[in-house]
Amino acid sequence: MEIPRQTEMVELVPNGKHLEGLLPVGMPTADTQRAEDAQHCGEGKGFLQQSSSKEPHFTDFEGKTSFGMSVFNLSNAIMGSGILGLAYAMANTGIILFLFLLTAVALLSSYSIHLLLKSSGIVGIRAYEQLGYRAFGTPGKLAAALAITLQNIGAMSSYLYIIKSELPLVIQTFLNLEKPTPVWYMDGNYLVILVSVIIILPLALMRQLGYLGYSSGFSLSCMVFFLIAVIYKKFQVPCPLAHNLVNATGNFSHMVVVEEKSQLQSEPDTAEAFCTPSYFTLNSQTAYTIPIMAFAFVCHPEVLPIYTELKDPSKRKMQHISNLSIAVMYVMYFLAALFGYLTFYDGVESELLHTYSKVDPFDVLILCVRVAVLIAVTLTVPIVLFPVRRAIQQMLFQNQEFSWLRHVLIATGLLTCINLLVIFAPNILGIFGIIGATSAPCLIFIFPAIFYFRIMPTEKEPVRSTPKILALCFAAVGFLLMTMSLSFIITDWVSGTSQHGGNH
């Protein structure tokens with residue numbers, strides 16, 4: 001028996017990285033919508049207040065977003081904190097293998113968007129979770145919502161980890177301290193809690209976060225600024241640095257530095273070998289490469305809302321927007337990884353920006369980049385938290401009236417859990433690895449393929465047709481990558497051989 005189509009309203013809200021959690025609100029009739037508005041006056045309205053009393057339906061919504069702005073919005077959705085870990089990924093794969101893997105993930109991401117657009121065109125649904133509902137009923141919707149929620153939690157965790165990692169260095173620079181001191185305002189754990197309570201939580205408790213949508217452009221600008229700084233610093237930082245020759249755990253004692261300076265003077269061949277790039281590398285940390293790349297390319301839940309906002313929409317036009325956005329991010333990712341790697345080689349840490357503190361803690365350019373990135377991620381966290389809270393409302397409290405107590409408790413509980421994760425996580429690599437190995441393969445590979453297989457009518461494409469066979473193979477690749485990545489990461493943890501950069 002065919003599941004009846006649902007009429008959906010989708011709200012497009014550009015923000016720093018993630019629109020993933022935008023959850024559609026069912027709108028079967030105008031009367032029921034007015035009743036729901038009375039009940040859910042807080043969460044139900046979304047980020048931006050509507051100027052019109054009539055909410056848009058996907059069937060009658062007239063998009064007004066141009067081609068260029070849609071490319072900007074989708075590029076903004078792709079871009080995120082994942083760019084900070086790509087140089088570390090290149091250090092553990094080599095330039096050639098990294099380029100191959102980055103190209104493969106980009107092409108596969110484009111193909112999965114193609115599957116999503118074809119599926120949405122068949123059933124007239126432009127919301128990721130509702131495609132899951134159309135394909136597998138409530139379990140499909142819940143699975144998609146869970147994956148999107150995990151992805152958003154991973155994004156918030158990575159943002160808070162950047163605050164934990166970078167804010168002490170900014171304070172150290174402003175106080176003109178050569179070395180960090182054991183005081184509370186230099187402790188990243190205290191600082192991330194302080195920022196969460198004083199700045200993030202009050203913003204997350206607001207009913208409307210529309211004005212924070214402007215952080216969208218600011219966040220993307222910060223990452224472009226970061227890329228320019230990385231390229232510039234490649235030609236300013238000499239190689240070799242004594243700091244670079246220690247292991248990536250960040251243990252830079254004075255004695256080690258002196259010994260290594262002596263070693264460099266007596267053994268120039270060692271220095272030359274260190275400053276020679278690797279083109280193909282396999283080690284225990286290579287297992288993190290694909291998850292980091294997958295984390296960096298997740299934008300699929302945003303594709304359909306952006307499609308809804310597009311002026312004169314068509315699948316072909318939206319596919320061109322997706323291809324162009326992925327291509328732009330592909331170039332930015334490769335340049336950031338390449339120049340970051342060629343600056344520090346094997347000394348690069350899992351959070352690239354933190355590595356520059358080993359060169360010159362008082363560098364003005366890097367300080368400006370740090371401050372800009374800190375402001376961007378701090379403003380982005382409450383925006384990313386909003387759809388996660390809404391997902392919880394939709395799944396657990398769908399038919400209940402808005403409650404301030406529940407509103408506050410959900411936000412506080414989420415921030416508490418994420419803070420605990422950030423405090424006890426040894427480095428950002430673990431966050432990139434786990435989220436990139438679980439929710440990212442589901443959103444990029446598995447769900448688009450199986451949704452397409454289920455939704456596409458057999459009259460148009462039989463079960464054994466080439467497109468459906470390719471879709472199943474695509475899903476199988478996703479399962480394989482997820483299983484392999486998780487296996488390698490867990491093995492790395494259990495064996496205790498992990499030497500992640502960026503411990504603080």
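Glycine too: its Cβ is placed from the backbone N, Cα and C atoms.
No substitution from the list is modelled in this structure, which keeps its original residues.
Here Swiss-Prot notes a mutagenesis experiment, Thr32 to Ala, with the remark: Does not affect phosphorylation by PKC.
One entry in Swiss-Prot concerns the mutagenesis experiment Ser51 to Ala. Its note says: Does not affect phosphorylation by PKC.
One mutagenesis experiment catalogued in Swiss-Prot, Ser53 to Ala, is accompanied by this note: Does not affect phosphorylation by PKC.
According to Swiss-Prot, the mutagenesis experiment Asn76 to Asp carries the following note: Abolishes L-glutamine transport activity. Induces a chloride transport. Increases the alkali-induced substrate-independent conductance. Does not affect cell membrane localization.
Listed in Swiss-Prot as a mutagenesis experiment, Asn76 to Gln is described as follows: Abolishes glutamine transport activity. Increases the alkali-induced substrate-independent conductance. Does not affect cell membrane localization.
The secondary structure of Asn76 (mutagenesis position), as reduced to three states from DSSP, is helical. The annotation that Swiss-Prot gives for the mutagenesis experiment Asn76 to Ser reads: Abolishes glutamine transport activity. Increases the alkali-induced substrate-independent conductance. Does not affect cell membrane localization.
Looking at Swiss-Prot, you'll find the mutagenesis Gly210 to Ala noted as follows: Does not affect L-glutamine transport activity. Does not affect cell membrane localization.
Under its mutagenesis annotations, Swiss-Prot gives Ser215 to Ala the following note: Does not affect L-glutamine transport activity. Does not affect cell membrane localization.
For His300 (mutagenesis position), other Cβ atoms within 10 Å of its Cβ number 27. Experimental mutagenesis at this site is recorded by Swiss-Prot as His300 to Gln, annotated: Does not affect L-glutamine transport activity. Does not affect cell membrane localization.
A simple way to gauge crowding: the CB of Asn76 (mutagenesis position) has 26 other CB atoms within 10 angstroms, across all the protein chains here.
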